[in-house]
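A.B. asks: Got a structure for you, questions after.
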Amino acid sequence: MSGTQMSAFLRQYLADEDKKIRAQFKESDPNNKLILWMHEKTRITEEDLARPYTEDEVKELCLRTKVKVDMTAWNCLWEAKKRFEAKGRFVNKSERFINRMYMKAVRKKMVQPYPEEFVAQRREVVAAETKKHNISRLDRWRRKKTQNLSAQESSPARGAHASFIDAMQTNEVQVNANLSSVSQVNFQVEAMARPAVSSSDLSGIGDDEDEHQQSEFQDEHINCPETAINENSVRCDPINSGRMRTGCINSQGNNNTESDPDYYMFGTQLSSLLRPTSTQEPDDQVNCPETEMNESWVRCDQINSESMSIGPSIDSEGTITFQNSESEPIDVDSIA
(Lines of atoms letter the chains of each structure in order from A and count residues from 1; the text may use other names and numbers.)
(Lines give C-alpha, C1' and ligand atoms only; values in the text may rest on other atoms or scores of the structure.)
Protein backbone atom coordinates (compact mmCIF):
# COMPACT_ATOMS: atom_id res chain seq x y z
CA MET A 1 0.00 0.00 0.00
CA SER A 2 1.45 3.32 -1.10
CA GLY A 3 1.95 6.21 1.29
CA THR A 4 -0.03 9.47 1.43
CA GLN A 5 1.11 13.02 1.00
CA MET A 6 0.70 15.59 3.75
CA SER A 7 -1.74 18.40 2.83
CA ALA A 8 -1.21 22.05 3.63
CA PHE A 9 -3.96 22.00 6.22
CA LEU A 10 -2.42 19.02 7.99
CA ARG A 11 1.05 20.59 7.94
CA GLN A 12 -0.30 23.80 9.42
CA TYR A 13 -2.36 21.92 11.96
CA LEU A 14 0.66 19.92 13.17
CA ALA A 15 2.80 23.06 13.38
CA ASP A 16 0.17 24.80 15.48
CA GLU A 17 -0.07 21.81 17.83
CA ASP A 18 3.73 21.77 18.22
CA LYS A 19 3.78 25.44 19.15
CA LYS A 20 1.06 25.00 21.75
CA ILE A 21 2.90 22.12 23.44
CA ARG A 22 6.26 23.91 23.45
CA ALA A 23 4.67 27.07 24.80
CA GLN A 24 3.06 25.16 27.65
CA PHE A 25 6.14 23.07 28.50
CA LYS A 26 9.31 25.17 28.38
CA GLU A 27 12.61 23.56 27.51
CA SER A 28 14.34 25.52 30.29
CA ASP A 29 12.40 23.58 32.94
CA PRO A 30 14.17 20.27 33.69
CA ASN A 31 10.86 18.67 34.72
CA ASN A 32 9.56 19.04 31.15
CA LYS A 33 12.33 17.06 29.47
CA LEU A 34 10.40 13.81 29.64
CA ILE A 35 7.24 15.39 28.22
CA LEU A 36 9.15 16.99 25.34
CA TRP A 37 10.95 13.72 24.63
CA MET A 38 7.59 11.90 24.41
CA HIS A 39 6.25 14.66 22.14
CA GLU A 40 9.15 14.18 19.72
CA LYS A 41 8.55 10.42 19.63
CA THR A 42 4.82 10.71 18.98
CA ARG A 43 4.85 13.69 16.68
CA ILE A 44 3.55 13.00 13.15
CA THR A 45 6.08 13.59 10.40
CA GLU A 46 5.99 13.48 6.60
CA GLU A 47 8.15 10.33 6.62
CA ASP A 48 5.53 8.52 8.65
CA LEU A 49 2.75 9.39 6.24
CA ALA A 50 4.90 8.49 3.22
CA ARG A 51 5.74 5.03 4.60
CA PRO A 52 3.89 2.31 2.66
CA TYR A 53 2.38 -0.82 4.25
CA THR A 54 3.41 -4.27 3.10
CA GLU A 55 0.91 -7.06 2.57
CA ASP A 56 2.06 -8.85 5.74
CA GLU A 57 1.72 -5.65 7.77
CA VAL A 58 -1.77 -5.00 6.43
CA LYS A 59 -2.80 -8.58 7.24
CA GLU A 60 -1.34 -8.37 10.73
CA LEU A 61 -3.09 -5.03 11.37
CA CYS A 62 -6.42 -6.39 10.16
CA LEU A 63 -6.12 -9.49 12.36
CA ARG A 64 -4.99 -7.67 15.48
CA THR A 65 -7.11 -4.49 15.29
CA LYS A 66 -10.68 -4.12 16.47
CA VAL A 67 -12.54 -1.58 14.37
CA LYS A 68 -14.63 0.95 16.26
CA VAL A 69 -16.86 3.62 14.71
CA ASP A 70 -17.52 6.82 16.64
CA MET A 71 -20.98 7.99 15.55
CA THR A 72 -20.93 10.98 17.88
CA ALA A 73 -17.96 12.78 16.26
CA TRP A 74 -19.00 15.96 14.35
CA ASN A 75 -22.68 15.05 14.68
CA CYS A 76 -25.05 17.92 15.45
CA LEU A 77 -27.90 15.57 16.39
CA TRP A 78 -25.77 14.11 19.19
CA GLU A 79 -25.33 17.58 20.62
CA ALA A 80 -29.10 18.20 20.42
CA LYS A 81 -29.75 14.92 22.21
CA LYS A 82 -27.46 15.90 25.11
CA ARG A 83 -29.31 19.20 25.49
CA PHE A 84 -32.78 17.62 25.47
CA GLU A 85 -31.78 14.89 27.93
CA ALA A 86 -30.36 17.51 30.30
CA LYS A 87 -33.79 19.20 30.34
CA GLY A 88 -35.68 15.89 30.69
CA ARG A 89 -37.64 16.26 27.44
CA PHE A 90 -37.19 12.62 26.39
CA VAL A 91 -38.50 10.99 29.60
CA ASN A 92 -41.22 8.40 28.77
CA LYS A 93 -41.44 9.61 25.17
CA SER A 94 -41.83 7.60 22.00
CA GLU A 95 -39.21 7.33 19.28
CA ARG A 96 -41.42 9.29 16.87
CA PHE A 97 -41.60 12.20 19.28
CA ILE A 98 -37.80 12.16 19.75
CA ASN A 99 -37.17 12.30 15.98
CA ARG A 100 -39.58 15.21 15.59
CA MET A 101 -37.69 17.07 18.33
CA TYR A 102 -34.38 16.53 16.45
CA MET A 103 -35.89 17.98 13.26
CA LYS A 104 -37.29 20.91 15.19
CA ALA A 105 -33.86 21.63 16.78
CA VAL A 106 -32.17 21.74 13.33
CA ARG A 107 -35.00 23.76 11.74
CA LYS A 108 -34.89 26.38 14.48
CA LYS A 109 -31.07 26.41 14.31
CA MET A 110 -30.67 25.23 17.88
CA VAL A 111 -27.80 23.15 16.48
CA GLN A 112 -26.13 23.47 13.08
CA PRO A 113 -24.67 20.68 10.98
CA TYR A 114 -20.89 20.70 10.57
CA PRO A 115 -19.58 21.77 7.15
CA GLU A 116 -18.33 19.02 4.88
CA GLU A 117 -14.92 20.70 4.50
CA PHE A 118 -14.47 20.80 8.25
CA VAL A 119 -15.42 17.14 8.56
CA ALA A 120 -12.95 16.19 5.77
CA GLN A 121 -10.11 18.05 7.48
CA ARG A 122 -10.81 16.38 10.79
CA ARG A 123 -10.90 13.00 9.13
CA GLU A 124 -7.49 13.70 7.59
CA VAL A 125 -6.04 14.49 11.02
CA VAL A 126 -7.51 11.33 12.50
CA ALA A 127 -6.13 9.22 9.61
CA ALA A 128 -2.64 10.67 10.17
CA GLU A 129 -2.81 9.92 13.89
CA THR A 130 -4.05 6.39 13.19
CA LYS A 131 -1.17 5.71 10.77
CA LYS A 132 1.36 6.98 13.31
CA HIS A 133 -0.16 4.68 15.91
CA ASN A 134 -0.11 1.69 13.52
CA ILE A 135 3.56 2.29 12.67
CA SER A 136 4.41 2.31 16.38
CA ARG A 137 2.52 -0.95 16.86
CA LEU A 138 4.26 -2.64 13.93
CA ASP A 139 7.68 -1.61 15.25
CA ARG A 140 6.81 -2.95 18.70
CA TRP A 141 5.62 -6.27 17.31
CA ARG A 142 8.75 -6.57 15.18
CA ARG A 143 10.97 -6.07 18.23
CA LYS A 144 9.08 -8.78 20.12
CA LYS A 145 9.50 -11.21 17.23
CA THR A 146 13.23 -10.51 17.13
CA GLN A 147 13.53 -11.14 20.85
CA ASN A 148 11.63 -14.41 20.56
CA LEU A 149 13.87 -15.60 17.71
CA SER A 150 17.00 -14.76 19.67
CA ALA A 151 15.59 -16.58 22.71
CA GLN A 152 14.87 -19.67 20.58
CA GLU A 153 18.38 -19.61 19.16
CA SER A 154 19.91 -19.39 22.62
CA SER A 155 17.57 -22.05 24.01
CA PRO A 156 19.59 -25.05 22.61
CA ALA A 157 22.66 -23.88 24.52
CA ARG A 158 20.58 -23.43 27.65
CA GLY A 159 19.02 -26.84 27.10
CA ALA A 160 22.44 -28.44 26.83
CA HIS A 161 23.53 -26.74 30.04
CA ALA A 162 20.34 -27.85 31.80
CA SER A 163 20.81 -31.44 30.59
CA PHE A 164 24.38 -31.39 31.87
CA ILE A 165 23.17 -30.24 35.30
CA ASP A 166 20.49 -32.97 35.31
CA ALA A 167 23.09 -35.59 34.45
CA MET A 168 25.29 -34.40 37.31
CA GLN A 169 22.36 -34.61 39.73
CA THR A 170 21.46 -38.14 38.61
CA ASN A 171 25.08 -39.20 39.05
CA GLU A 172 25.09 -37.81 42.58
CA VAL A 173 21.89 -39.70 43.38
CA GLN A 174 23.36 -42.95 42.07
CA VAL A 175 26.56 -42.45 44.09
CA ASN A 176 24.53 -41.84 47.26
CA ALA A 177 22.47 -44.96 46.60
CA ASN A 178 25.62 -47.04 46.10
CA LEU A 179 27.13 -45.70 49.32
CA SER A 180 23.98 -46.53 51.28
CA SER A 181 23.89 -50.08 49.86
CA VAL A 182 27.57 -50.60 50.73
CA SER A 183 27.03 -49.36 54.30
CA GLN A 184 24.05 -51.71 54.68
CA VAL A 185 26.12 -54.67 53.49
CA ASN A 186 28.91 -53.78 55.93
CA PHE A 187 26.40 -53.63 58.77
CA GLN A 188 25.06 -57.08 57.87
CA VAL A 189 28.60 -58.51 57.70
CA GLU A 190 29.41 -57.06 61.12
CA ALA A 191 26.22 -58.53 62.56
CA MET A 192 27.08 -61.95 61.15
CA ALA A 193 30.65 -61.69 62.46
CA ARG A 194 29.54 -61.14 66.05
CA PRO A 195 30.34 -64.14 68.37
CA ALA A 196 27.37 -66.29 69.26
CA VAL A 197 26.47 -67.02 72.89
CA SER A 198 27.76 -70.46 73.89
CA SER A 199 26.21 -72.88 76.33
CA SER A 200 29.01 -72.23 78.81
CA ASP A 201 27.97 -68.54 79.02
CA LEU A 202 24.45 -69.61 79.95
CA SER A 203 25.63 -71.87 82.75
CA GLY A 204 24.13 -71.11 86.14
CA ILE A 205 20.75 -70.00 84.81
CA GLY A 206 17.98 -72.23 86.17
CA ASP A 207 20.22 -74.18 88.61
CA ASP A 208 19.04 -75.64 91.88
CA GLU A 209 20.52 -72.74 93.82
CA ASP A 210 18.44 -70.19 91.91
CA GLU A 211 15.30 -72.24 92.30
CA HIS A 212 15.96 -72.53 96.06
CA GLN A 213 16.34 -68.73 96.38
CA GLN A 214 13.17 -68.13 94.40
CA SER A 215 11.18 -70.55 96.56
CA GLU A 216 12.43 -68.84 99.74
CA PHE A 217 11.36 -65.45 98.37
CA GLN A 218 7.88 -66.78 97.59
CA ASP A 219 7.57 -68.39 101.06
CA GLU A 220 8.43 -65.10 102.74
CA HIS A 221 5.60 -63.31 100.93
CA ILE A 222 3.10 -66.12 101.32
CA ASN A 223 3.73 -66.65 105.07
CA CYS A 224 3.36 -62.95 105.86
CA PRO A 225 1.06 -62.64 108.96
CA GLU A 226 -0.19 -59.24 107.79
CA THR A 227 -1.68 -60.66 104.63
CA ALA A 228 -2.83 -63.97 106.13
CA ILE A 229 -6.57 -64.62 106.47
CA ASN A 230 -7.89 -66.16 109.65
CA GLU A 231 -9.57 -69.47 109.00
CA ASN A 232 -12.09 -68.81 111.74
CA SER A 233 -13.39 -65.78 109.83
CA VAL A 234 -13.97 -67.89 106.74
CA ARG A 235 -15.27 -71.05 108.38
CA CYS A 236 -19.00 -71.15 108.85
CA ASP A 237 -21.11 -73.65 110.75
CA PRO A 238 -23.74 -75.61 108.86
CA ILE A 239 -27.30 -74.43 108.95
CA ASN A 240 -30.28 -76.66 109.50
CA SER A 241 -33.12 -76.25 107.06
CA GLY A 242 -35.59 -75.87 109.90
CA ARG A 243 -33.51 -73.75 112.27
CA MET A 244 -31.05 -70.88 112.05
CA ARG A 245 -28.35 -69.69 114.43
CA THR A 246 -28.94 -66.54 116.37
CA GLY A 247 -25.56 -65.16 115.25
CA CYS A 248 -26.71 -64.94 111.67
CA ILE A 249 -30.01 -63.42 112.78
CA ASN A 250 -28.19 -60.82 114.89
CA SER A 251 -25.79 -59.96 112.06
CA GLN A 252 -28.70 -59.55 109.71
CA GLY A 253 -30.47 -57.37 112.24
CA ASN A 254 -27.42 -55.15 112.75
CA ASN A 255 -27.18 -54.44 109.05
CA ASN A 256 -30.74 -53.09 109.04
CA THR A 257 -31.21 -49.46 109.96
CA GLU A 258 -33.60 -48.13 112.59
CA SER A 259 -36.18 -47.30 109.97
CA ASP A 260 -36.12 -50.83 108.49
CA PRO A 261 -38.22 -53.42 110.43
CA ASP A 262 -36.95 -56.89 111.28
CA TYR A 263 -38.65 -58.78 108.51
CA TYR A 264 -37.14 -62.10 109.51
CA MET A 265 -38.56 -62.02 113.08
CA PHE A 266 -42.05 -61.20 111.81
CA GLY A 267 -41.88 -63.75 108.99
CA THR A 268 -42.51 -61.26 106.16
CA GLN A 269 -40.52 -60.83 102.94
CA LEU A 270 -38.58 -63.98 103.69
CA SER A 271 -37.93 -64.64 100.05
CA SER A 272 -36.24 -61.24 99.57
CA LEU A 273 -33.90 -61.92 102.50
CA LEU A 274 -32.92 -65.31 101.19
CA ARG A 275 -32.37 -63.99 97.64
CA PRO A 276 -28.64 -63.32 96.96
CA THR A 277 -27.96 -59.59 96.45
CA SER A 278 -24.31 -59.73 95.47
CA THR A 279 -23.41 -58.44 92.01
CA GLN A 280 -20.00 -60.09 91.97
CA GLU A 281 -19.07 -62.95 89.71
CA PRO A 282 -19.66 -66.50 91.04
CA ASP A 283 -15.92 -67.17 91.08
CA ASP A 284 -15.26 -64.24 93.44
CA GLN A 285 -17.84 -65.29 96.06
CA VAL A 286 -16.87 -67.39 99.08
CA ASN A 287 -18.74 -70.62 99.54
CA CYS A 288 -20.23 -70.20 103.02
CA PRO A 289 -22.70 -72.81 104.27
CA GLU A 290 -24.56 -70.20 106.34
CA THR A 291 -25.44 -68.19 103.23
CA GLU A 292 -26.31 -71.17 101.03
CA MET A 293 -29.93 -72.19 100.53
CA ASN A 294 -31.16 -75.68 100.72
CA GLU A 295 -32.19 -77.17 97.43
CA SER A 296 -35.55 -78.05 98.89
CA TRP A 297 -36.31 -74.34 99.25
CA VAL A 298 -35.61 -73.64 95.62
CA ARG A 299 -37.66 -76.47 94.16
CA CYS A 300 -41.15 -75.22 93.52
CA ASP A 301 -42.89 -78.57 93.94
CA GLN A 302 -41.82 -78.91 97.61
CA ILE A 303 -42.67 -75.37 98.81
CA ASN A 304 -45.70 -75.03 101.05
CA SER A 305 -47.59 -71.89 100.17
CA GLU A 306 -49.05 -71.63 103.66
CA SER A 307 -45.65 -71.77 105.35
CA MET A 308 -44.34 -69.05 103.03
CA SER A 309 -47.32 -66.74 103.35
CA ILE A 310 -48.03 -67.14 107.12
CA GLY A 311 -45.18 -66.15 109.45
CA PRO A 312 -44.22 -67.54 112.88
CA SER A 313 -45.88 -66.48 116.16
CA ILE A 314 -44.51 -66.12 119.72
CA ASP A 315 -46.63 -67.32 122.62
CA SER A 316 -46.58 -66.16 126.27
CA GLU A 317 -43.87 -68.67 127.20
CA GLY A 318 -41.44 -67.27 124.60
CA THR A 319 -41.72 -70.17 122.15
CA ILE A 320 -41.79 -69.54 118.38
CA THR A 321 -44.38 -71.71 116.66
CA PHE A 322 -45.55 -71.98 113.06
CA GLN A 323 -49.17 -72.44 112.05
CA ASN A 324 -48.05 -75.21 109.76
CA SER A 325 -48.36 -78.48 111.64
CA GLU A 326 -45.25 -79.96 110.06
CA SER A 327 -42.91 -77.27 111.47
CA GLU A 328 -41.32 -77.78 114.87
CA PRO A 329 -41.56 -75.14 117.63
CA ILE A 330 -38.42 -73.19 118.42
CA ASP A 331 -37.50 -72.54 122.02
CA VAL A 332 -36.07 -69.03 122.26
CA ASP A 333 -34.61 -69.57 125.77
CA SER A 334 -32.70 -72.64 124.67
CA ILE A 335 -31.29 -70.77 121.67
CA ALA A 336 -30.16 -67.88 123.85
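Note that Cβ sites are derived from N, Cα and C of the backbone, with glycine treated the same way.
For reference, Swiss-Prot lists these features for the protein:
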VARIANT   Lys145 to Arg  In strain: Zimbabwe 4 and Zimbabwe 70
VARIANT   Val173 to Asp  In strain: Mexico 2, Mexico 12, Mexico 23, Mexico 31, North Carolina 19, North Carolina 29, Zimbabwe 4, Zimbabwe 19, Zimbabwe 21, Zimbabwe 50, Zimbabwe 70, Zimbabwe 79
VARIANT   Val185 to Ile  In strain: Colombia 32
VARIANT   Val185 to Met  In strain: Mexico 2, Mexico 23, Mexico 31, Zimbabwe 19, Zimbabwe 21, Zimbabwe 50
VARIANT   Ala193 to Ser  In strain: Zimbabwe 4
VARIANT   Ala228 to Val  In strain: Mexico 12
VARIANT   Pro238 to Gln  In strain: Mexico 2, Mexico 12, Mexico 23, Mexico 31, North Carolina 19, Zimbabwe 19, Zimbabwe 21, Zimbabwe 50
VARIANT   Arg245 to Pro  In strain: Mexico 12
VARIANT   Met265 to Ile  In strain: Mexico 2, Mexico 12, Mexico 23, Mexico 31, Zimbabwe 4, Zimbabwe 19, Zimbabwe 21, Zimbabwe 50, Zimbabwe 70, Zimbabwe 79
VARIANT   Leu274 to Ile  In strain: Mexico 12
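Have a look at these and tell me how they're positioned relative to everything else.
C.D. replies: In this structure, Lys145 (variant position) is part of a helix by DSSP.
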A.B. asks: Among all the protein chains here, how many other CB atoms are within 10 A of the CB of Lys145 (variant position)?
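C.D. replies: Lys145 (variant position): 10 neighbouring Cβ atoms within 10 Å.
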